[in-house]
Amino acid sequence: MYVHLALILGCWTVVLQGAETDVGERADNRRPIWNLAHMVNAVKQIPTFLDLGANALEADVTFKGSVPTYTYHGTPCDFGRDCIRWEYFNVFLKTLREYTTPGNAKYRDGFILFVLDLKTGSLSNDQVRPAGENVAKELLQNYWNNGNNGGRAYVVLSLPDIGHYEFVRGFKEVLKKEGHEDLLEKVGYDFSGPYLPSLPTLDATHEAYKKAGVDGHIWLSDGLTNFSPLGDMARLKEAIKSRDSANGFINKIYYWSVDKYSTTRTALDVGVDGIMTNYPNVLIDVLNEDGYKDNYRLATYDDNPWETYKK
């Protein structure tokens, strides 16, 4: 009888310990932050920026006609960076797959998302939709490995013009036709411009998403090059207010290019979900500072990048 009682008490101890662990994990109300390494366009740069603490990377995709051909930015670019690093797009995607596929020798558990900055400004109107179709085909074949143990990271498609919503429609249609509509759960969207003559209003951006057939998985970016003055962050604050409103359509907001400690702290204080930076180690340092480590943490794969975390 005593042995039986001891076994029962022992089992309850294990259960309670497990419950305490679960509660502790759920009780972590710190804002998860995506640490986006800026302008990672050569495969040799991938481990370098991951080693600096990035949990996400951004690459620039340039086109020949409607075909995504290179990861390349070109001049001018952020101060202190090599603007002409590049790789063939298919090779870059295959390499990303290696770093984000469990079991691969290069796998990095902390690498959870990448942003494709799609340079569609060079495209004619009739090339926009085919470009979206071609990017979907490249991702399906070279990153997702046609659905057979491909990379697990989330993908954000960043378009520089709200008028290019047909890109998204073409992208989605390819995955549906190929029988991989499920992969759209891994895809988010960011309409970031155009910048000239002025940035579109949030209402205009929302309308573009409706035309693209997108409801959810929405990221919004705001910022300037790292050599520009900080300014008052008026648009950023407006976007965060919209995100946190009852009828907000934005899920995540990131700010670029944030390289200074002071600007990093300011962006976090305002309420961003992500910071795009040339120095991921700066954000890591700030996240470990008093006043920040209790309110923010580096996002992990278990954090849903399409979930809205209000301020």
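Each residue's number is its place along the chain shown, starting with 1.
Placed from the backbone N, Cα and C atoms, the Cβ positions cover glycine too.
Positions annotated as active site by Swiss-Prot, on the basis of similarity to another entry: His38. The DSSP secondary structure for His38 (active site) is coil.
Here His73 (active site, nucleophile) comes close to Met39, Asn41, Asp60, Cys83, Ile84, Arg85: these same-chain residues lie at least six apart in sequence, with C-beta atoms under 8 angstroms from its C-beta. Sequence annotations record features per position, and here Swiss-Prot assigns active site, nucleophile to His73 based on similarity to another entry.
Spatially close to Glu58 (Mg(2+) binding site) yet at least six residues away along the chain are Leu36, Ala37, His38, Met39, Val40, Phe114, Val115, Leu116, Asp117, Ser158, Met276, judged by Cβ distances under 8 angstroms. Annotation source Swiss-Prot lists Mg(2+) binding site at Glu58, Asp60, Asp117, citing similarity to another entry.
In this view, Trp256 (mutagenesis position) is surrounded by 25 other Cβ atoms within 10 Å of its Cβ, with every protein chain counted. In Swiss-Prot, the entry for mutagenesis Trp256 to Ser states: Loss of catalytic and hemolytic activities. The structure shown retains the original residue.
If you take the C-beta of Ser257 (mutagenesis position) and look for same-chain residues 6 or more apart in sequence within under 8 angstroms, you find His38, Asp78, Gly223, Leu224, Thr225, Asn226, Met276, Thr277, Asn278. Record note (Swiss-Prot), mutagenesis Ser257 to Ala: Small decrease in catalytic activity and no change in hemolytic activity. The unchanged residue is displayed.
While the structure shown retains the original residue, Swiss-Prot records the mutagenesis experiment Asp259 to Gly with this note: Loss of catalytic and hemolytic activities. Contacts of Asp259 (mutagenesis position) defined by a Cβ separation under 8 A and a same-chain sequence distance of 6+ are given as Asp78, Asn226, Thr277, Asn278, Tyr279, Val282, in order along the sequence.
In the three-state DSSP scheme, Ser262 (mutagenesis position) falls into the helix class. In the shown protein chains, 10 other C-beta atoms lie within 10 A of the C-beta of Ser262 (mutagenesis position). According to Swiss-Prot, the mutagenesis experiment Ser262 to Ala carries the annotation: Decrease in catalytic and hemolytic activities.
In Swiss-Prot, a mutagenesis experiment is listed as Asp269 to Gly, annotated with the note Small decrease in catalytic activity and no change in hemolytic activity. In the three-state DSSP scheme, Asp269 (mutagenesis position) is classed as helix.
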Fill in: Any further residue of that chain within 8 Å (Cβ to the Cβ centroid of Glu58, Asp60, Asp117) of the recorded Mg(2+) site
His38, Met39, Asn41, Ala59, Val61, Thr71, His73, Val115, Leu116, Ser158
Worksheet item: To the nearest whole angstrom, what is the C-alpha distance linking Trp256 (mutagenesis position) and Ser262 (mutagenesis position)?
Response: 14
Worksheet item: Around His38 (active site), how many other C-beta atoms are within 10 angstroms of its C-beta?
Response: 28
Worksheet item: Distance between Asp269 (mutagenesis position) and Ser262 (mutagenesis position) at the Cα atoms, whole Å?
Response: 11
